[in-house]
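Visitor: Below is a structure I'd like to ask you about.
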Amino acid sequence: MPSFDFDIPRRSPQEIAKGMVAIPGGTFRMGGEDPDAFPEDGEGPVRTVRLSPFLIDRYAVSNRQFAAFVKATGYVTDAERYGWSFVFHAHVAPGTPVMDAVVPEAPWWVAVPGAYWKAPEGPGSSITDRPNHPVVHVSWNDAVAYATWAGKRLPTEAEWEMAARGGLDQARYPWGNELTPRGRHRCNIWQGTFPVHDTGEDGYTGTAPVNAFAPNGYGLYNVAGNVWEWCADWWSADWHATESPATRIDPRGPETGTARVTKGGSFLCHESYCNRYRVAARTCNTPDSSAAHTGFRCAADPL
């Protein structure tokens, strides 16, 4: 775990629990065997997992909340230290300097010098008009720093998935099996032709406020689409396939790894390319990586 050079304030249980949802302990069926899944992601097998009770944020951490953390601690994010972060190509203002660094399998990502949480599209951009949008350009390290300061932690992948399911058993999405029940959009994802034209039929072509759309059965917002959310676990495509107490009772993932799990999908997910806005879907990134579609929410043990 990273170490931090800021003071961790003492917080009352009531202060920590504010804005969090209590998830009862018990069992649920984790993972999926969706034919549309990416085999290399290791969504399966479907397995029964038992979890202890926990708390989880109702919303993803917002720009306003992260700004309060930075103001209190002087924290500098990984994107700021590196001097750049990844921005979706259509969101980069004309004339903005860019770097040669590219992701060959995803050329729509542009490395933009000066892009960070407070200037998400690069120099000249601002979060002034989106204080209630999820903070982005935050690495796993940054998310752990915020959570530690807030008296919380990141959720395990199992906790995140149990909470995101909202009490439904093996539903495809946090609200059921239909993407747009009764023609209503329930999440912020890409509509149109990816990656050239987003029609914005769901109301957004970038991030949405953290309280947009209806919540799931547990009262959590935006656990599908909007921004990817960091989890505590190291990534593995097959660690969880082995039947053992470690993988079935309060699982915390492998002991070591090179990347951390992210869940939930983002506003850039589209069925033609990345359908990972399904609850069982998962992917990963290195702990120091950041991008314009990745944020987080926190968890905590019962207080």
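Yeah, the Cβs are placed from backbone N, Cα and C, and that goes for glycine too.
According to Swiss-Prot, the protein carries these features:
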- Asn188, Ile189, Asp202, Tyr204: Ca(2+) 1 binding site (BINDING)
- Asn222, Val223, Gly225, Val227: Ca(2+) 2 binding site (BINDING)
- Cys269, Cys274: Cu(+) binding site (BINDING)
- Cys187 to Ala: In 4C; increased formylglycine-generating enzyme activity; when associated with A-231; A-284 and A-298 (MUTAGEN)
- Cys231 to Ala: In 4C; increased formylglycine-generating enzyme activity; when associated with A-187; A-284 and A-298 (MUTAGEN)
- Cys269 to Ser: Abolished formylglycine-generating enzyme activity and ability to bind Cu(+) (MUTAGEN)
- Cys274 to Ser: Abolished formylglycine-generating enzyme activity and ability to bind Cu(+) (MUTAGEN)
- Cys284 to Ala: In 4C; increased formylglycine-generating enzyme activity; when associated with A-187; A-231 and A-298 (MUTAGEN)
- Cys298 to Ala: In 4C; increased formylglycine-generating enzyme activity; when associated with A-187; A-231 and A-284 (MUTAGEN)
Visitor: Given the recorded positions Val223, Gly225, Cys231, Cys269, Cys284, which lie close to Ile189 (Ca(2+) 1 binding site), meaning Cα to Cα within 10 A?
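Guide: Checking each Cα against Ile189 (Ca(2+) 1 binding site), the hits are Gly225, Cys269.
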Visitor: Including all protein chains displayed, how many Cβ atoms other than that of Asn222 (Ca(2+) 2 binding site) lie within 10 Å of its Cβ?
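Guide: Its Cβ has 30 other Cβ atoms within 10 Å.
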Visitor: To the nearest whole angstrom, what is the C-alpha distance linking Cys274 (mutagenesis position) and Asn222 (Ca(2+) 2 binding site)?
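Guide: Counting only the Cα atoms, the answer is 17 Å.
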Visitor: Tell me, in order along the sequence, which binding-site residues from Asn188, Asp202, Asn222, Val227 have their CA within 10 Å of Cys298 (mutagenesis position).
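Guide: Within 10 Å of Cys298 (mutagenesis position): none of them.
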Visitor: Using a 10 Å cut-off between Cα atoms, which of these recorded positions sit near Asn188 (Ca(2+) 1 binding site): Asn222, Val227, Cys231, Cys284?
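Guide: Within 10 Å Cα-Cα: Asn222, Val227.
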Visitor: Can you tell me which recorded positions out of Asp202, Tyr204, Val223, Cys231 are within 10 A of Cys269 (mutagenesis position) by Cα, answering none if there aren't any?
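Guide: Cα filter at 10 Å returns nothing.
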Visitor: Pick the one among the recorded positions Cys187, Val223, Cys274, Cys284 whose Cβ has the fewest other Cβ atoms within 10 Å in this structure.
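Guide: Comparing Cβ neighbour counts within 10 Å for the recorded positions Cys187, Val223, Cys274, Cys284 gives Cys274.
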Visitor: I want to verify one value. Collapsing DSSP to three states, which class is Asp202 (Ca(2+) 1 binding site)?
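Guide: Coil, per DSSP.
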Visitor: Through the lens of DSSP with three states only, how would you label Cys269 (mutagenesis position)?
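Guide: In three-state terms, Cys269 (mutagenesis position) counts as coil.
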